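> In case it's useful when we look at the structure, here is the feature table from Swiss-Prot:
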type    : residues                                                    : note
MUTAGEN : CYS27 to Gln                                                : No effect on catalytic activity towards adenosine or 5'-methylthioadenosine; when associated with I-227
BINDING : HIS46, HIS48, HIS230, ASP314                                : Zn(2+) binding site
BINDING : HIS48, LEU49, ASP50, ASP176, GLY205, GLU233, HIS257, ASP314 : purine D-ribonucleoside binding site
MUTAGEN : PHE136 to Leu                                               : Severe decrease in catalytic activity towards adenosine or 5'-methylthioadenosine
MUTAGEN : THR174 to Ile                                               : Slight increase in affinity for adenosine and severe reduction in affinity for 5'-methylthioadenosine
MUTAGEN : THR174 to Ala                                               : Slight decrease in affinity for adenosine and severe reduction in affinity for 5'-methylthioadenosine
MUTAGEN : ASP176 to Ala                                               : 7-fold reduction in affinity for adenosine and 9-fold reduction in affinity for 5'-methylthioadenosine. Reduces further catalytic efficiency with adenosine or 5'-methylthioadenosine as substrates; when associated H-179
MUTAGEN : ASP176 to Met                                               : Severe reduction in catalytic efficiency with adenosine or 5'-methylthioadenosine as substrates
MUTAGEN : LEU179 to His                                               : No effect on catalytic activity. Reduces further catalytic efficiency with adenosine or 5'-methylthioadenosine as substrates; when associated A-176
MUTAGEN : LEU227 to Ile                                               : No effect on catalytic activity towards adenosine or 5'-methylthioadenosine; when associated with Q-27
Amino acid sequence: MNCKNMDTSYEIINYLTKDELDIDLSCMDKKERYKIWKRLPKCELHCHLDVCFSVDFFLNVIRKYNIQPNMSDEEIIDYYLFSKPGKSLDEFVEKALRLTDIYIDYTVVEDLAKHAVFNKYKEGVVLMEFRYSPSFMSFKHNLDKDLIHEAIVKGLNEAVALLEYKIQVGLLCTGDGGLSHERMKEAAEFCIKHKKDFVGYDHAGHEVDLKPFKDIFDNIREEGISLSVHAGEDVSIPNLNSLYTAINLLHVKRIGHGIRVSESQELIDLVKEKDILLEVCPISNVLLNNVKSMDTHPIRMLYDAGVKVSVNSDDPGMFLTNITDNYEELYTHLNFTLADFMKMNLWAVQKSFVDPDIKNKIISKYF
């Protein structure tokens with residue numbers, strides 16, 4: 001696959017306005033509701049660009065580069081992707097590492113970035129923050145991290161221009177150093193080196209208490225880079241220390257996932273006091289077995305308690321889902337309304353790390 005051969009046509013989306021939020025969804029079938037979810041002007045803050053692709057894109061790369069010549073399409077999907085509930089985040093990480101097979105050259109990386117922007121526009125996203133991990137994308141085929149970054153920025157910018165700026169895109173750098181101070185520092189230095197292209201910094205991978213790395217996060221923040229780390233996602237961890245560290249020591253503006261805030265009234269009060277938004281990824285939480293079912297997802301309780309939350313797809317390529325699937329699940333299982341969703345998306349725009357002028361224009365146009 002090559003960018004020059006990619007379908008860059010697009011349709012104009014007739015977005016919902018504030019005056020159209022009383023649409024009766026109850027009389028619609030699923031197909032009709034999906035048309036509404038698409039028309040809802042959305043801001044997505046938590047999506048890993050590394051795994052933001054359609055099945056067709058993924059299989060095209062696998063076949064073009066002859067990566068798994070002895071597997072059928074079904075076997076490839078089962079081997080690499082995570083379309084049904086698993087046992088844990090660890091199981092997901094194991095599969096995600098296999099995915100690095102596809103980051104075989106810089107053309108694939110650029111194509112992936114461009115493809116992701118077009119897909120998000122087609123889902124009705126007006127403001128999109130992608131994040132990616134330089135180390136994750138580079139290690140399997142020993143690609144140069146700076147050239148990976150160059151390819152991603154080029155792909156994103158070209159796609160936004162081809163879409164005539166009907167979608168705005170920001171980029172976060174993700175560090176995933178685990179408990180290695182050296183790897184964490186290396187990721188932070190990469191982010192600072194390319195800070196003109198990044199709007200924020202994130203830590204992902206296995207959830208850990210980041211207290212030992214406070215100095216690294218302080219350095220990033222002092223460079224004017226906003227912070228959002230994964231915390232309060234993994235229910236197998238016996239404490240909530242990652243959340244307290246993120247809030248009280250790292251001074252994050254947002255938290256990736258953060259659903260375990262619901263387990264503590266003190267944490268609920270704390271995120272409200274500090275005006276921290278939780279980047280909630282509903283389908284991801286269920287598939288990774290951090291929430292037993294969508295009916296019991298804590299986003300409903302958090303929203304009702306006055307905590308700012310947003311709706312996100314996390315790893316849509318891995319999950320064979322997209323952002324509109326998450327809205328459908330929240331409507332079907334937790335009775336969220338269009339007005340609720342509009343409020344969440346306004347919060348997301350307000351808490352986005354992109355330039356304030358971009359945010360103000362989007363708020364004025366859609367909210």
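Yeah, the Cβs are placed from backbone N, Cα and C, and that goes for glycine too.
Original residues only.
Tell me about the setting of these features in this model.
Listed in sequence order, the residues of the same chain lying 6 or more apart from CYS27 (mutagenesis position) and placing their CB within less than 8 Å of its CB: none are present.
Long-range Cβ neighbours of HIS230 (Zn(2+) binding site) (same chain, at least 6 residues apart, Cβ-Cβ under 8 Å): ASP202, HIS203, ALA204, GLY205, GLU207, ILE255, GLY256, HIS257.
The Cβ of LEU49 (purine D-ribonucleoside binding site) has 26 other Cβ atoms within 10 Å, all protein chains considered.
With a cut-off of 8 Å between CB atoms and residues at least 6 apart in sequence, the same chain places ASP50, ALA96, THR100, THR174, ASP176 near PHE136 (mutagenesis position), listed in sequence order.
The 10 Å shell around the Cβ of THR174 (mutagenesis position) contains 27 further Cβ atoms across the protein chains shown.
Classification of THR174 (mutagenesis position) by DSSP places it within a strand.
The Cβ of LEU227 (mutagenesis position) has 21 neighbouring Cβ atoms from other residues within 10 Å, across all protein chains displayed.
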> Distance check, please: Cα of GLU233 (purine D-ribonucleoside binding site) against Cα of HIS48 (Zn(2+) binding site), rounded to an integer number of angstrom.
15
> Which secondary structure state does DSSP assign to GLU233 (purine D-ribonucleoside binding site), in the simple three-class scheme?
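It is coil.
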> State the Cα to Cα distance, in Å, between HIS48 (Zn(2+) binding site) and LEU227 (mutagenesis position), rounded to an integer.
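Answer for this pair: 16 Å between alpha carbons.
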> Enumerate the residues of the same chain, HIS46, HIS48, HIS230, ASP314 excluded, that satisfy the criterion Cβ within 8 A of the mean position of the Cβ atoms of the recorded Zn(2+) site; list them in sequence order.
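The surrounding set, listed in chain order, is CYS47, ARG131, ASP202, ALA204, GLY256, HIS257, GLU279, CYS281, SER284, ASN312, ASP315.
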